[in-house]
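Undergrad: Swiss-Prot lists these features:
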type: MUTAGEN; residues: His101 to Glu; note: Reduced catalytic activity. No effect on manganese binding
type: BINDING; residues: His101, Asp124, Asp128, Asp232; note: Mn(2+) 1 binding site
type: BINDING; residues: Asp124, His126, Asp232, Asp234; note: Mn(2+) 2 binding site
type: BINDING; residues: His126, Thr127, Asp128, Ile129, Asn130, Ser137, Gly138, Asn139, Asp183, Thr246, Glu277; note: substrate binding site
type: MUTAGEN; residues: Asp128 to Glu or Asn; note: Reduced manganese binding and strongly reduced catalytic activity
type: MUTAGEN; residues: His141 to Asn; note: Reduced affinity for arginine and reduced catalytic activity
type: MUTAGEN; residues: His141 to Ala, Cys or Asp; note: Strongly reduced catalytic activity. Minor effect on affinity for arginine
type: MUTAGEN; residues: Asp232 to Cys; note: Reduced manganese binding and strongly reduced catalytic activity
type: MUTAGEN; residues: Asp232 to Ala; note: Loss of one manganese ion and strongly reduced catalytic activity
type: MUTAGEN; residues: Asp234 to Ala, Glu or His; note: Reduced manganese binding and strongly reduced catalytic activity
type: MUTAGEN; residues: Gly235 to Ala; note: 56% of wild-type activity
type: MUTAGEN; residues: Gly235 to Arg; note: Loss of manganese-binding and activity
Amino acid sequence: MSSKPKPIEIIGAPFSKGQPRGGVEKGPAALRKAGLVEKLKETEYNVRDHGDLAFVDVPNDSPFQIVKNPRSVGKANEQLAAVVAETQKNGTISVVLGGDHSMAIGSISGHARVHPDLCVIWVDAHTDINTPLTTSSGNLHGQPVAFLLKELKGKFPDVPGFSWVTPCISAKDIVYIGLRDVDPGEHYIIKTLGIKYFSMTEVDKLGIGKVMEETFSYLLGRKKRPIHLSFDVDGLDPVFTPATGTPVVGGLSYREGLYITEEIYKTGLLSGLDIMEVNPTLGKTPEEVTRTVNTAVALTLSCFGTKREGNHKPETDYLKPPK
């Protein structure tokens, strides 16, 4: 790490219209209530909380074909992109608290305006790469990557609310980790475009250590560049993050999640982070909500240097009694 790391700006994105379930807009508040901001301030980073973005309802937001709430999702992402771009311009790491994963469109678009050479690590049970034509649900939280990829430009009609979006990443700039629920159309896209992925099968076969090694070699082998980590908490097994909208059994363990974030921290290249799909209203018990939120907090802290082996302040001699 450089002697003084970049500051962090926390941006709340309390948005739920990329999917049908209420409650995910309460994610940012739940993460803050669990002490995320205070705990981040205990790290080596300077932390500023931008607060939550205020999203206004778009009236008469009728579906586009089967795509639901297109104008609301498009407008909210446009707002988020502007704030993230401003944050990045100031040399700050953007930390977006979701909110549903459709907000990655704005988060990554805004980040790429300032760092067009960025790469994306997408941790998720799902690829979120359905297009408005391949989606069977019409929910935009299953489509953000399709809007971001240059190779899919022109492969689906213009969706109202998204005229501002310019695809900003190539198929070779993204790696998926944790996949285990991929639609046929999505599978066709990732195979056809040659997108690098580590489904749970690869995680089982290689182990998470090798997965991260290969991820970095693939994305950073030729040139070091900024990393955008987009982390859907459903990437982890529902044992650890039950309070989320689309849980899928057989996911990453708590330990594997922390290993991913510890390794990303060690590169010194993390430049943008999304912590998405925490839905405090979906836990079957209060304990399930707490477990999900605390896991999301732990993953975030790990991105900024909190290690399982422990931490100590470099300038302190802990064997000297305090005066």
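Any Cβ shown, glycine's included, is placed from N, Cα and C.
Surface or core, plus neighbours and distances: that's what I need for these features.
TA: Under 8 Å, Cβ to Cβ, and six or more positions away along its own chain, His101 (mutagenesis position) finds Gly18, Asp124, Asp128, His141, Pro144, Ser230, Asp232, Asp274, Met276, Glu277.
Classification of Asp232 (mutagenesis position) by DSSP places it within a strand. Of all the Cβ atoms in the protein chains shown, 27 others lie within 10 Å of the Cβ of Asp232 (mutagenesis position).
Around His126 (Mn(2+) 2 binding site), the C-beta neighbours below 8 angstroms that are at least 6 residues distant in the chain are Gly142, Leu179, Asp181, Val182, Glu186, Asp232, Asp234, Thr246, Val248.
Around the Cβ of Asp128 (mutagenesis position), 27 further Cβ atoms fall within 10 Å across all displayed protein chains.
In the three-state DSSP classification, His141 (mutagenesis position) falls within a helix.
Other Cβ atoms within 10 Å of the Cβ of Asp234 (mutagenesis position), summed over all protein chains shown, number 29.
Within the same chain, the residues at least 6 positions away from Gly235 (mutagenesis position) whose Cβ sits under 8 Å from its Cβ are Val123, Asp124, Ala125, Ile177, Gly178, Gly251, Leu252, Gly257, listed in sequence order.
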Undergrad: Report, as a single number, how many Cβ atoms besides its own are within 10 Å of the Cβ of Asn130 (substrate binding site).
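TA: Other Cβ atoms found within 10 Å: 27.
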Undergrad: Among Asp124, Asp183, Glu277, the binding-site residues in question, whose Cβ has the most other Cβ atoms within 10 Å in this structure?
TA: Glu277
Undergrad: What's the number of neighbouring CB atoms sitting within 10 A of the CB on His141 (mutagenesis position)?
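TA: Result for His141 (mutagenesis position): 30 other Cβ atoms within 10 Å.
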